[in-house]
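> The structure's right below; bear with me while I get my questions together.
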Amino acid sequence: MVEAIHRSTRIEFSKSSLAYNVQYTKQVSGAKTLWLAVKSNAYGHGLLQVSKIARECGVDGLAVSVLDEGIAIRQAGIDDFILILGPIDVKYAPIASKYHFLTTVSSLDWLKSADKILGKEKLSVNLAVDTGMNRIGVRSKKDLKDEIEFLQEHSDHFSYDGIFTHFASSDNPDDHYFQRQKNRWYELIDGLIMPRYVHVMNSGAAMYHSKELPGCNSIARVGTVVYGVEPSEGVLGPIDKLKPVFELKSALTFVKKIPAGEGISYGSKFVTSRDTWIGTLPIGYGDGWLAEYQDFQLLIDGQKCRQVGQIAMDQMMVALPHEYPIGTEVTLIGKSGKYENTLYDLHKHSGVPPWKITVAFSDRLKRMVVD
C-alpha cells in the first residue's frame, strides 16, 4: 500500500515518550536488557520509524515476527540485535544466518534439516519452549535436551544463544495459569545448559511478575507497555504511569451546511435533525479507522465533535458546532485544549483492545517522529 504523504492525516510519534516508557519498564521490571517488539509494523506505529530511534531511546534489541521484517530493518542500515520470534521455513536458514538474526527454532527436525544447508555463517539459535501457550516449541524435557545436545554437537553450524517461553495470561488478575506455566518452565529447564539469552518476560510478566522469575528476569521482551498501553488496562497497574507515544491527526477537507432531514454517508444511518455543519475528513477504514469507531467524539479546536454517518473506506464525516475553515486540524487520538482522546477511550467506545487499534493502522497512514 502506498503511503499518503500528500494528505493531512498522519500519526505523530513521540520519541521522548518512547524513551520514558522504556526506562519506566526497566525500572519496574528490574530488567537490565530490553528488547522491543517491532513486529506487525511496530504494533502499527511504523517498523522503520520506530527501529531507527529505538537504540537512542534505551532499547537494547528488536524483536520481529517474520524474517522479512528483520530483513527490512537490516536493509534500512540498522545493525541492532534482532530476534525472529516466529518460525521460519528451514530453507531460509542461510538468510537468517547471513543477517545475524537470533532465530527461533521449535523442533529437532528443523535443526537437522538446517544443518544440511547452512554454510560457514553460524545460525544463532533461540529455542522455543511451550509451557502452555500451545503455539510453538517443544513440550518435553527430553525433546529440549535433545535439541541442546544437537546444537552442541553441531557447533560448526549453530550457536546456542537463546531460549524462551511465552506466558499466555501474565496480565490476568487471576494468575493461576501464569503460575502453572512458570512452574512448568522451571521444571523443563532444570539441570539443562542455559544460553546467554534466557528471556521469558513479556509485557505482563515484566510489569507484574518479574520478582517471581529468578534467573530469568534480566531481559524484558516487550511491546505493549513500551507503546504506552498498560497491559491489564489499569487492573494490575496504574495507567497514568505510562505515556502515550503517538497522536493521530487529520484536517477538514470539506465543510458544508446540511439541512434537516438529510442522510449522511452510506445507508443514511445518520439523519440530521436540524440544520447542521458537516465536515469531511480524509481517513476511513482503509487507513485502519474501523467501522466500530462510528459516533466517536473527535476533537476540533478544543471541542468534542461527534463523528456521524457510516465510516467509508477513505473518508468520514463529523458534525461541527459551527463553520470551520478547510484545513482545520482534527485530533482523533491525542490532546486538543482541555480534552484528550486516548486509546482506552476508543476501546471503551468500540470494544476493540488498544493494541488491536494500533495494529490495524494501515501503511497508507503517514507516520512522522515529532520529538
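These residue numbers are counts, starting from 1, taken along the chain as shown.
Glycine is treated like the rest: Cβ placed from N, Cα and C.
So Swiss-Prot lists the following for this protein:
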- Lys39 to Ala: Lack of activity. Does not bind pyridoxal phosphate (MUTAGEN)
- Lys39: active site, proton acceptor (ACT_SITE)
- Arg135, Met313: substrate binding site (BINDING)
- Thr224 to Ile: Decreases activity. Shows weak activity towards alanine (MUTAGEN)
- Tyr266 to Ala: Lack of activity (MUTAGEN)
- Tyr266: active site, proton acceptor (ACT_SITE)
- Trp355 to Tyr: Decreases activity. Shows weak activity towards alanine (MUTAGEN)
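Buried or exposed, and what's around them? Tell me for each listed feature.
Lys39 (mutagenesis position) is surrounded by 21 other CB atoms, counting those within 10 A of its CB over all protein chains shown.
DSSP classifies Lys39 (mutagenesis position) as helix under the three-state reduction.
In sequence order, Gly284, Tyr285, Gly286 make up the list of same-chain residues 6 or more apart from Met313 (substrate binding site) whose Cβ falls under 8 Å from its Cβ.
There are 21 other Cβ atoms within 10 Å of the Cβ belonging to Thr224 (mutagenesis position).
In the three-state DSSP scheme, Tyr266 (mutagenesis position) is classed as helix. Tyr266 (mutagenesis position) has a Cβ environment of 10 other Cβ atoms inside 10 Å.
Under the DSSP three-state reduction, Trp355 (mutagenesis position) is assigned to helix.
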> If I take the Cα of Tyr266 (mutagenesis position) as reference, which of the recorded positions Arg135, Thr224, Trp355 has the closest Cα?
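Nearest candidate: Trp355.
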> These are the recorded positions: Arg135, Trp355. Which one scores highest on other Cβ atoms within 10 Å?
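Buried the deepest by this measure is Trp355.
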> Can you tell which of the recorded positions Lys39, Arg135, Thr224 lies nearest to Trp355 (mutagenesis position) in space, using Cα positions?
Thr224
> Determine, to the nearest whole angstrom, how far the Cα atom of Thr224 (mutagenesis position) is from the Cα atom of Lys39 (mutagenesis position).
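That comes out at 11 Å between the alpha carbons.
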